[in-house]
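Report on one structure; see the data block that follows.
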Amino acid sequence: MLPQFLLLLLYLTVSTAKTITGVFNSFDSLTWTRSVEYVYKGPETPTWTAVLGWSLNSTTADAGDTFTLIMPCVFKFITSQTSVDLTADGVSYATCDFNAGEEFTTFSSLSCTVNSVSVSYDKASGTVKLPITFNVGGTGSSVDLTDSKCFTAGKNTVTFMDGDTKISTTVDFDASPVSPSGYITSSRIIPSLNKASSLFVSPQCENGYTSGIMGFVTSQGATIDCSNINIGISKGLNDWNFPVSSESFTYTKTCSSSGIIVEYENVPAGYRPFVDAYISSENVEQYTLTYANEYTCKNGNTVVDPFTLTWWGYKNSEADSNGDIIVVTTKTVTASTTAVTTLPFNPTVDKTETIEVLQPIPTTTITTSYIGISTSYETFTATIGGTATVIVDTPYHITTTVTTFWTGSVTTTTTYSNPTGSIDTVIVQIPSPDPTTTITEFWSESFASTTTVTNPPDGTNSVIIKEPYNPTVTTTEFWSESFASTTTITNPPDGTNSVIVKEPYNPTVTTTEFWSESFASTTTVTNPPDGTNSVIIKEPYNPTVTTTEFWSESFASTTTITNPPDGTNSVIVKEPYNPTVTTTEFWSESFASTTTVTNPPDGTNSVIIKEPYNPTVTTTEFWSESFASTTTITNPPDGTNSVIVKEPYNPTVTTTEFWSESFASTTTITNPPDGTNSVIVKEPYNPTVTTTEFWSESFASTTTITNPPDGTNSVIVKEPYNPTVTTTEFWSESFASTTTITNPPDGTNSVIVKEPYNPTVTTTEFWSESFASTTTVTNPPDGTNSVIVKEPYNPTVTTTEFWSESFASTTTITNPPDGTNSVIVKEPYNPTVTTTEFWSESFASTTTITNPPDGTNSVIVKEPYNPTVTTTEFWSESFASTTTITNPPDGTNSVIIKEPYNPTVTTTEFWSESFASTTTITNPPDGTNSVIIKEPYNPTVTTTEFWSESFASTTTVTNPPDGTNSVIIKEPYNPTVTTTEFWSESFASTTTVTNPPDGTNSVIIKEPYNPTVTTTEFWSESFASTTTVTNPPDGTNSVIVKEPYNPTVTTTEFWSESFASTTTVTNPPDGTNSVIIKEPYNPTVTTTEFWSESFASTTPSVSSFESKTFYSSEAQSSLEIDSSNTFMTSISVSTASSYDESSTIVSSAFPTLHISSYSLSTSFVPPVTLPRYVNTTISSSPSFESSSMYSSVTSAVTSIDNDREVPTSTTTYLHSKLYSESISTVIQTKSSDWSLSLGNSNKPESASTVSEESLHYLSTPGPSSSEYSISFTSEKEGHVSSYVPRVSYTSSVKVSISSTMSSENGMSATHTFGISTNTIPSSTETSIKSATVTTPVSESTNTGMSIFMSTTTESKTTDITTETSVSGEVNLGSATVKVSSSEFISKGTVTRIMPTELTNSESTFTASPSFVLTSTESSVIETPATIEMSSRSSSYSVPLSKLRSEGETTRVIPTSSTATGSTVIGSPSSVSTSNESIITGSSSFVSTTAETISTRSIVTESIVAGSPSLVLTTTVLDTTETTITETSIVGESSSRSLTFKASSLSKGEITGTVTPEMSVSTSKATTGTTSEVSIKESLTTKVPTFTSTTIKPETSETQHSESRTTQIPYSETKGSQLSTANSQVSQTGSSKSSIFESAISKDESTFVSATVKSITTPAVTQYQTSLPNPAVSVSEESGKKSSIIESQTENSATQHSIYFDSIETSTLSNTLANTLVSGAMKNSETTSELTTSDKAIGFSTTTETSIPGATNSALSPSVDSGKSSMLGWSGGIVSTVSTSTRLEDSTATSSSITAANQDSLNPSTVSKYPHGSETIDNGSNGSSHSSSALASTISASHSIKFSAHQTTLSQSLISSSTKTVIASTYDGSGSVIKLHSWFYGLVTIFFLFI
């Protein structure tokens, strides 16, 4: 037993051990002590001593727990010990084993185990010293090469790891004093291998080695291990002259046990050849190596320098020192770190010691990236032998660039990383240009225009910015005047103008509303004068306190008192008085509490009074009954509760004790029922006579005879001669206990005395009296009581007798000394205690045990066990209590369990009844009680509000019963169109017309006429001009007077600042302007020249220049100007520019034009005039919105949405006396024709004009063209200008139009969405925006079977976001769809369930808006779901369900796969799935069709609709067969097939013997050679008969028993014959199985029904080819026929049978002519599936099949010659199926099915998709494809007829370059994906129709 217990203890200890971390918590020091003759402090030289601090906490560390210290780059431990203990105060708290890394791992480690200690501790800590040496290389092994890079000479950080705890210290390492240019030798002992590792590195050749010889030869006694040789070349050495890499090179080696020689050649410069090997040197004190050192450098130097070195050998005194073999093996384990262990080894038996390197499962880390801010990790574990994978998804940011000007002289770029988003900001600051005066004007265009007027050097440039009118915000204020006042504040462009209207005070009505935001909002609606202003204050909802009062009326009244914000609202509900139930509870507080719970009308109010617990007086009475009775009288609070317990009389046990008083005391203790009462009699102490004897035993004996009170007690002590030490302890009992521990002779006996309160020391003395005396000295508390016992010397023999008296008598007979005294004790008879026990027997047993006097006799009654009744109650404590009441035999035991009250969750539901219902579900303890309240539906009020978000939100607020539900719809604010009118009043009026959501609000502003401000400007003309600009209301009209420029006088001054300043003083017209230039002294050199102009000019020496636009202006107003001002319009162009002194490149990136038709005009007018510095370029383009799809090149796809024309022009002016003009214009109109006109003219100074024009047209290619582009390039060369040498503009527009194809069958989709692109400039700035798509989808599917007709689903998709990433895998076919509403068809037809959210990757569904269930009547139930559901999905599922109804077969057809891995949180149900399809890398589609017909399976579905309520839906399905079909797999796909499991089916596989036969024959003739190969394969099975039976409950009265038996083996024969003349393959086979089903009532006495099914499946396949010359016709025909015969017998003696027959035939014929192969295929398929309902009696079917234009011969099929061609064939199949069914009510039902199929096929790829649609991907030869669809009609006579409707799908493709890539996207892998043209066909349709 003890070994088993120890084994169990060991098992429990091992099984509960855990891994802890953080024990090693400090790296106190790392010091070096020189060993042997090492002369420098290198990391590899012994000995380094590491002092580490450790700490163990008893609360977290248990015996057997383990922890590990990882010591990177540590080679070994310099000690003969194998372990070290972690000790503190002499106690070993843990033992750590040394695991040296040596040549096996790149680190060493300590594997520690917590020891079991006998001392109690909270925390133990200390330090441990470890003598170590580091690994910095030494061989070419992978471990040494890795560790060779651990350290460098100088200061290093050494870090060890204990779990996540890292401890570090710094240390200085000396470099090797040996020169690295000479030869390098090294030898290092590996203790675990008992070998030395020797290294040789050839001396350095700086230019490389031509050839060389290296190696070494051992002396006698030392051997070389040729299996461990490393040869390589290292690119350099580390600071200790060890290789850091090992690369392959050309060499030959010769190795034996006595030497290794390597001959090498052609070593590149910078590399050093090396060789290392293991050397065994046991039992010798030293060994000598002779080194071969011969080499020729590439510079021609040849060195031959062999040498010899003596190494001291390694003497190992371990058990394996006698030459045992050590083998190193590698083993993969499931641990997380690498460890080294030595397997058990007995040197007397074993000859091989094995060192195992335990390596963890290798892990491959794959790093991916995405645009984001956080890094995620996903680990895919692997078993041993596999490789685990860790996918690290790292974020990267994209940038947006903001360019600003600053006062510095250089361009700076600063990147600001966004810590919370994925878009960083790059701020580019460029030097500010010359001083510029900016004039901002408003104009009527919708885009901005900037015109820069550049004055001569040292002047002030002007920038005229024309901005669209700012929106105006009108603010109305009230003042104390009686009239109105209007003030207009005009802000800069892109701002908002303000109009402040001061009106006399209107009365104001303030309305306060509450909303769901956490902040307050105030909106003021100001009406015109004499109106009433409104202030709408939106505040966060106040908390509401509802007070319910009762009044005398018979109806209810509710009064709501809404307080101001930040207050508390009150709802006063006055209700008719409800009846009140008062419940009084007790609680643990010392005060009373009263809680009133007022329920809704017609309810019952509750008053819960919590009172301090009343004291309870329990009175127990005994009565004559044999059972117990308890009566509890609970008094009101502040009273005393009474518990009257009536029990059968308990037996009484009387115990007599002694105490220190001089009188007697009797105490009666009455125990609970079924217990034993106690009577404690306390008597004065009797005198005690103690007789001590010595005997020959080695232990002591004490016998105590206690007499009744007034008697004399006797103690007979038999002791060995040992002394006794008495130890006194305290315990909780009220009496003393003495335990004597007798030790062997020569020991010390111990007496352990347990005393109440004070300890007692008992001293026994001998005296001369003849009687015993006991004296007790009682000391105060915390003292020690003394008992002095004086005993006579003689021993006493006591004899006890029983007598009839009721008291005890003691007679002592004292004999002379050396005699024996006698004590005769007479005792009254002992009381008897009867104990009743239960045992497993069925009868009763009584046993009587008689004890000595003053004892208690026992009667043990054993009874059969009583039954037990368990009662569970709730109480107010927070813990559970269990009380067991055991009654006498033949009674019933009670177990009373008191549990804390369960929490209660109240769920309110609405139902269709007009009254309320409350159901309370009380769960067992530790559960949650539920109260389900069902209320009539509340009326709903819908309120629509506007909010600041860009999307719509619907919030439903469901109020308690008898309330009103609210639906709050939050819509984005409507766009507002503001119309301003003038009127004759002196005040402003604003009228706001607010329309419903998705509309446009109107603001009509009526304003008084504006004042006028006159502004005078200068311009380059010689005459004056006046322009009147009329601004919107509340603005100021402007009159702009343009005057010729005043002459300017320029004054240049020097000042002490480091920057230049230019001040322009502009005088009124006809005056003289002044320019004052203040320049710093350096570094400006000013050269003054005279010229013919009337003004001064300063030209700075500019080394760099950069500007976003170029400008020009007239130098003088007197110069000759072209009278036409057509080209003077100021237009801006956005450019990104860079300059240097030699060239200038300007790259213009035009945004995408979002217009319908436009004209693009570019004009270049280069007039040249003196001075040469007046050069200007004016460019403009309109502004427009654009968004982007990623493009790999700077191109744009133009989208069109309206008919307005926007000109774009670029004009360059060069003023000179000789004029020349060049104009080029490109215009595109809605006719899609491009026109390009080029013209130029020379205009001499004499004003004569010679013009030459040419016109070029560029026509748009046909609509099927894949791509064309038009580029416009203009170029201007600077005129003798050193800082503007050359500027080049290039812009391009690419328009992509591709063909499309449409189908009228299957699926029709119309996508309306905006596609826009973004131009990516050289700074890789990327802007990604999303578009909104509205997709109405209508699908129609016909299966051709009467059980399924049509499904139509119309979904309104309100939000589709198409995402295109910059990098990574791109799938343009995916989208994230959120369906906000769905419309389902009416009852009686199949309901299609559209998923509420679809994603292509992992997605989370929270609070799904709806969940649809289909009942047996095919109705739709919508249940709101408030659970959180997480699903990993690769595809979406659209279940098509039609459940069982009378007279029809039930079938469930999912048309697509269902995702796996779904998890539902919040309900006990789980989601099981059956199929998964994964599509990667392409827009292909994988369709999996699973048709399931199961046998009487019960499917239960759980839906959580708002915790904790639970909705259960049970669907009963009937199925007889399972068929799985997978079709249409296009592109790269991964699919997991469905595995169908049914509990009622037996599992088994066909097994048997396969016998192959093959014969080959060849015959030669003059006509040629004929070869024949005959292959035959036979499969014969021997399947034993096996039967499976499944019994499950059917109804409340019957149960279903299903028995399936398979007993007929399956046989199959395959044969093939191949020859050069013909080939033939045949295959036959058949199988048969039977299924027996029966239903039996639960009492197994009534036979209900039985069904026998027999299934026979014969299959025949024949294939024959013939090869006549020159053409070969090949035909193939395969067929499969399945028959199912089902019969059913019921008690009513009715017979029910079903016959199922299906035929499938396919024929293939080919024609081969020369090397041209054309294919044609003929497909014939007829399927009939006919079943009936449970009530059907008879059934019959007739199938007719005809193939027009073809014969039905299997071996020689023919095709209608009029329809066959080289490109394919066409044929037709007409099938007619007629059925009739007779029901019990003699109602006849007949149906017929007619199907017609016609196919035309090219030798190209055919891809089939769901719903019968097909896609044919042809080359460039063009084709047509037609398919048929079935429509169904139902007549009133219960007949179903299917007729064929022809639908033609045609495609015409004309392209001159079919291989042109239409669009490119970047998938992150560097490849370009070519997308099929159908997608861009949709894009083209979009362009053509918007």
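Any Cβ shown, glycine's included, is placed from N, Cα and C.
According to Swiss-Prot, the natural variant Val39 to Ala carries the annotation: In allele ALS9-2. Under natural variants, Swiss-Prot gives Thr49 to Asn with this note: In allele ALS9-2. Ala63 to Pro appears in Swiss-Prot as a known natural variant, with the remark: In allele ALS9-2. According to Swiss-Prot, the natural variant Met161 to Thr carries the following note: In allele ALS9-1. Quoted from Swiss-Prot, the note on natural variant Trp312 to Thr is: In allele ALS9-1. Natural sequence variation is annotated in Swiss-Prot for Ile423 to Val, with the remark: In allele ALS9-1.
Locations of recorded Swiss-Prot features on the structure.
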residue	record	DSSP class
Val39	variant position	coil
Thr49	variant position	strand
Ala63	variant position	coil
Met161	variant position	strand
Trp312	variant position	strand
Ile423	variant position	strand
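Using CA atoms as reference points, the variant positions Val39, Thr49, Ala63, Trp312 were checked against Met161 (variant position), and the closest is Thr49.
Note on proximity: of the variant positions Val39, Thr49, Trp312, Ile423, the one nearest Ala63 (variant position) is Thr49, by Cα distance. Cα spacing between Trp312 (variant position) and Thr49 (variant position): 24 Å, rounded to the nearest whole number. Every protein chain shown contributes to the tally, and the Cβ of Val39 (variant position) ends up with 9 other Cβ atoms within 10 Å.
Its own atom aside, the Cβ of Thr49 (variant position) has 14 Cβ atoms within 10 angstroms in the protein chains shown. Between the alpha carbons (Cα) of Val39 (variant position) and Thr49 (variant position) lies a span of roughly 17 Å. Counting only same-chain residues at least 6 apart in sequence, those with a Cβ under 8 Å from the Cβ of Ile423 (variant position) are His397, Ile398, Thr399, Thr400. By the criterion of other Cβ atoms within 10 Å of the residue's own Cβ, the least surrounded of the variant positions Ala63, Met161 is Ala63. All protein chains included, Trp312 (variant position) registers 14 other Cβ atoms within 10 Å of its own Cβ.
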